[in-house]
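Asks: My questions all concern the structure below.
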Amino acid sequence: MVVGTKKYSNLDFVPTISDSEDDVPILDSSDDEKVEAKKTTKKRKGKNNKKKVSEGDNLDEDVHEDLDAGFKFDLDADDTTSNFQGWNFLAEGESNKDDAEAFVKKDVDLDKIIRRKGGLVKMAHIDSKQEEETEKEKVEKENDSDDEELAMDGFGMGAPMNNGDENQSEEEEEEEEKEEEEEEEEEQEEMTLEKGGKDDEIDEEDDSEEAKADFYAPETEGDEAKKQMYENFNSLSLSRPVLKGLASLGYVKPSPIQSATIPIALLGKDIIAGAVTGSGKTAAFMIPIIERLLYKPAKIASTRVIVLLPTRELAIQVADVGKQIARFVSGITFGLAVGGLNLRQQEQMLKSRPDIVIATPGRFIDHIRNSASFNVDSVEILVMDEADRMLEEGFQDELNEIMGLLPSNRQNLLFSATMNSKIKSLVSLSLKKPVRIMIDPPKKAATKLTQEFVRIRKRDHLKPALLFNLIRKLDPTGQKRIVVFVARKETAHRLRIIMGLLGMSVGELHGSLTQEQRLDSVNKFKNLEVPVLICTDLASRGLDIPKIEVVINYDMPKSYEIYLHRVGRTARAGREGRSVTFVGESSQDRSIVRAAIKSVEENKSLTQGKALGRNVDWVQIEETNKLVESMNDTIEDILVEEKEEKEILRAEMQLRKGENMLKHKKEIQARPRRTWFQSESDKKNSKVLGALSRNKKVTNSKKRKREEAKADGNGARSYRKTKTDRIADQERTFKKQKSTNSNKKKGFKSRR
């Protein structure tokens with residue numbers, strides 16, 4: 001509050017509300033102590049401005065030269081919240097593109113090629129009659145949504161699927177139904193065989209109660225933590241700068257996972273936590289980390305926290321989450337170590353020893369081995385986000401190397417939406433009686449997610465046309481964010497070209513793109529420059545882009561866990577969302593659908609989600625498919641032209657590389673060679689071993705006993721004796737008896 005009355009305008013001492021006028025001291029003023037007022041030098045035009053100048057001159061007489069005239073008290077700083085627009089996917093150095101714009105072209109502009117071929121101009125034409133029919137279908141679907149709910153006795157039961165398929169005769173339908181029944185019987189037999197094998201191997205797969213009691217902290221700790229619910233972040237006894245950062249993000253009430261984990265993490269205990277996608281797991285580990293770092297030694301720069309993540313985009317997002325929460329905390333620094341970005345910039349940043357380093361495993365090991373003055377000797381906290389993915393075969397070697405480099409006396413925090421790792425895989429992490437906190441039932445989708453399934457049958461060739469029609473129905477104006485998941489990078493690229501030729505602007509995200517292209521695709525999608533993003537499972541974990549309304553599974557995932565991560569990109573943080581999945585006829589596809597329906601039925605009391613069968617007008621889709629097939633030559637031309645441009649760019653890059661080698665030969669040769677913890681042969685061997693372990697078949701009890709007998713007998717083969725074996729044994733015994741009898745007779749004669 002500022003006191004600005006004329007009565008006290010010449011006083012150096014300004015009274016407050018609590019001071020009485022009688023107590024105000026009379027201060028003598030001398031000419032020497034007069035402060036010269038700053039005069040305004042800006043020229044102002046107009047009559048109104050002249051008045052402002054005169055008022056400003058009078059005010060300037062009262063302003064001390066050491067004070068900023070434009071300073072204002074922000075009385076409501078703690079209560080105001082910014083309009084949060086999502087996390088930033090620009091890495092350090094990427095946002096300042098003024099200097100970077102001058103660099104040579106590195107990537108092919110695919111949209112430019114598509115426009116040259118007539119695409120991205122206008123949307124593909126749909127007849128008005130068909131549009132009217134689709135509107136009627138929408139109304140019917142809304143009215144009959146309850147009739148379309150899927151039952152547990154198979155896929156499509158309880159839903160009138162494929163009403164629009166008029167070309168199929170009744171005989172063909174009956175034959176298909178018989179085939180499906182036979183397939184289902186075969187699948188059930190396979191499932192029972194698999195179950196039989198698994199039941200026999202319970203000792204190997206499931207952890208015993210004794211092992212859990214020895215490894216984990218008492219269950220009461222986790223149960224008590226889950227019961228605690230806090231009304232706001234103030235009740236968690238967090239510091240004021242952290243609370244201010246949370247308020248700026250609009251965080252008001254802690255989510256269940258945050259209420260359970262933050263108090264335990266502040267105590268320094270190890271945690272293994274799981275909750276549904278979009279429940280605030282990143283903030284659940286970042287808040288206690290920042291709170292603990294407030295009390296670090298101020299004068300000693302060292303890296304105290306390592307956060308490991310499986311993908312680069314997720315690492316960049318988590319880094320931005322941490323920076324936003326710690327924006328009002330002074331002295332906490334962040335470092336990013338991910339592949340695909342400038343290596344030298346990362347080395348310079350890591351030389352300053354940031355408090356928190358967020359990294360992917362490969363680049364983290366690279367920096368530890370090859371970056372000067374970067375070490376992990378003082379690390380106190382290790383965080384593994386998407387921990388179940390990090391513990392899989394692909395990261396096993398890197399993870400073992402990192403565990404050997406980090407100090408053993410540290411706090412470990414493991415988080416994932418599908419955290420179901422066995423003790424055997426967790427032993428290498430050196431956990432110390434971790435507290436196990438599982439907020440939601442395992443393998444459960446978000447509470448407000450509507451899961452829809454489209455049965456493809458034998459129409460795989462119609463999937464591109466189906467995707468186009470579905471996106472047009474779900475988002476005719478192009479104002480919704482839709483994510484499409486595919487199995488292969490080539491499929492994502494081809495679909496982008498097909499959709500572009502049909503007039504739909506889409507982006508792609510997969511491992512074949514450069515890191516700059518990947519970040520550019522995510523940012524364009526986030527800013528709604530491109531409403532549809534076609535991606536592989538690279539984007540299935542962790543990415544939190546606000547207001548993704550629909551997820552489409554163009555290709556079925558390999559497992560139900562991956563399916564949960566995919567559909568978890570929508571219906572986040574209590575919002576509603578929809579997923580549409582194209583289901584084939586394989587047993588794997590059907591098992592995932594069964595698991596999804598089962599999860600919805602088992603958690604009906606806890607969730608508002610539904611599992612529905614979606615009706616499709618296949619006649620209209622076949623018309624669209626004819627248009628797609630007519631573009632096959634154009635698609636091939638675009639792919640060839642793109643390949644040629646890539647070859648030209650690659651040749652130019654090699655030319656520049658050669659020029660640099662000639663110009664800076666001595667500097668380049670003087671650089672030390674970068675080392676790695678594995679040789680090329682070791683990498684190949686680990687890949688082969690990983691493939692063999694993944695393809696290992698489940699054995700039943702008899703086979704397992706035979707294998708155990710072989711192992712005990714040092715490879716000796718055990719089998720039942722045949723008739724010839726028994727005859728041979730009898731002959732041997734007779735010979736032995738004869739020889740013993742003859743020896744006895746000889747001995748008796750010699751005694752005589």
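Note that Cβ sites are derived from N, Cα and C of the backbone, with glycine treated the same way.
Substituted residues are absent from this model; it holds the original ones throughout.
What Swiss-Prot records for this protein is below:
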- ALA275, VAL276, THR277, GLY278, SER279, GLY280, LYS281, THR282: ATP binding site (BINDING)
- 262-437: domain 'Helicase ATP-binding' (DOMAIN)
- 448-639: domain 'Helicase C-terminal' (DOMAIN)
- MET191 to Thr: No growth at 13 degrees Celsius; when associated with Q-431 and G-472 (MUTAGEN)
- ALA260 to Val: No growth at 13 degrees Celsius; when associated with P-564 (MUTAGEN)
- ALA273 to Thr: No growth at 13 degrees Celsius (MUTAGEN)
- PRO288 to Leu: No growth at 13 degrees Celsius (MUTAGEN)
- VAL305 to Asp: No growth at 13 degrees Celsius; when associated with V-306 (MUTAGEN)
- LEU414 to Ser: No growth at 13 degrees Celsius (MUTAGEN)
- LEU431 to Gln: No growth at 13 degrees Celsius; when associated with T-191 and G-472 (MUTAGEN)
- ARG472 to Gly: No growth at 13 degrees Celsius; when associated with T-191 and Q-431 (MUTAGEN)
- LEU564 to Pro: No growth at 13 degrees Celsius; when associated with V-260 (MUTAGEN)
- ASP637 to Gly: No growth at 13 degrees Celsius; when associated with V-291 (MUTAGEN)
Asks: Using LEU431 (mutagenesis position) as the reference point, find which of the recorded positions ALA273, THR277, LYS281 has the shortest Cα-to-Cα distance to it.
Replies: ALA273
Asks: From the centroid of the CB atoms of ALA275, VAL276, THR277, GLY278, SER279, GLY280, LYS281, THR282, the recorded ATP site, which same-chain residues not already listed sit within 8 A by their CB, in sequence order?
Replies: SER255, ILE257, ALA284, ALA417, ARG572, ALA573
Asks: For ASP637 (mutagenesis position), identify the closest of the binding-site residues VAL276, THR277, LYS281, judging by Cα separation.
Replies: THR277
Asks: LYS281 (ATP binding site) to LEU564 (mutagenesis position): how many Å between their Cα atoms?
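Replies: LEU564 (mutagenesis position) has its Cα 16 Å from the Cα of LYS281 (ATP binding site).
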Asks: With every protein chain in view, how many other Cβ atoms are within 10 Å of the Cβ of THR282 (ATP binding site)?
Replies: 23
Asks: Spatially speaking, which of the mutagenesis positions ALA260, VAL305, LEU564 is closest to THR277 (ATP binding site)? Use C-alpha to C-alpha, please.
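Replies: When the Cα distances are compared, LEU564 comes out closest.
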Asks: I need the nearest neighbour of LEU414 (mutagenesis position) among the binding-site residues ALA275, VAL276, GLY278, using C-alpha distances.
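Replies: In terms of Cα distance, LEU414 (mutagenesis position) lies closest to ALA275.
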Asks: Which one is it, among the mutagenesis positions ALA260, PRO288, VAL305, ARG472, LEU564, that lies nearest to VAL276 (ATP binding site) by Cα separation?
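Replies: Comparing Cα positions, the closest of these mutagenesis positions turns out to be LEU564.
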Asks: Could you check which of the binding-site residues GLY278, SER279, THR282 is the closest Cα neighbour of LEU564 (mutagenesis position)?
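Replies: Closest candidate to LEU564 (mutagenesis position), judged by Cα separation, is GLY278.
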Asks: What are the non-local neighbours of PRO288 (mutagenesis position), defined as same-chain residues 6+ apart in sequence with CB under 8 A from its CB?
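Replies: In sequence order, THR261, ILE262, ALA265, LEU266 meet the Cβ cut-off.
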Asks: Near LYS281 (ATP binding site), how many other Cβ atoms are within 10 Å of its Cβ?
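Replies: The answer is 25 other Cβ atoms.
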Asks: Taking every residue in the domain 'Helicase ATP-binding' (262-437), what is their average pLDDT?
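Replies: Averaged over the domain 'Helicase ATP-binding' (262-437), the predicted model reaches a pLDDT of 92.
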Asks: Check the DSSP secondary structure of VAL305 (mutagenesis position), expressed as helix, strand or coil.
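Replies: Where VAL305 (mutagenesis position) sits, the three-state DSSP reduction gives strand.
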Asks: Taking the Cβ of VAL305 (mutagenesis position) as centre, how many other Cβ atoms lie within 10 Å?
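Replies: 27, counting other Cβ atoms within 10 Å of VAL305 (mutagenesis position).
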Asks: Listed mutagenesis positions are ALA260, ALA273, VAL305, ARG472; which of them have CA atoms within 10 A of the CA of THR282 (ATP binding site)?
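Replies: So far as Cα distances go, none of the mutagenesis positions lies within 10 Å of THR282 (ATP binding site).
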Asks: Which of the recorded positions ALA260, ALA273, GLY278, GLY280, VAL305 has its Cα nearest to the Cα of ARG472 (mutagenesis position)?
Replies: GLY278
Asks: How many Å separate the Cα atoms of GLY280 (ATP binding site) and ALA260 (mutagenesis position)?
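Replies: The Cα atom of GLY280 (ATP binding site) is 12 Å away from the Cα atom of ALA260 (mutagenesis position).
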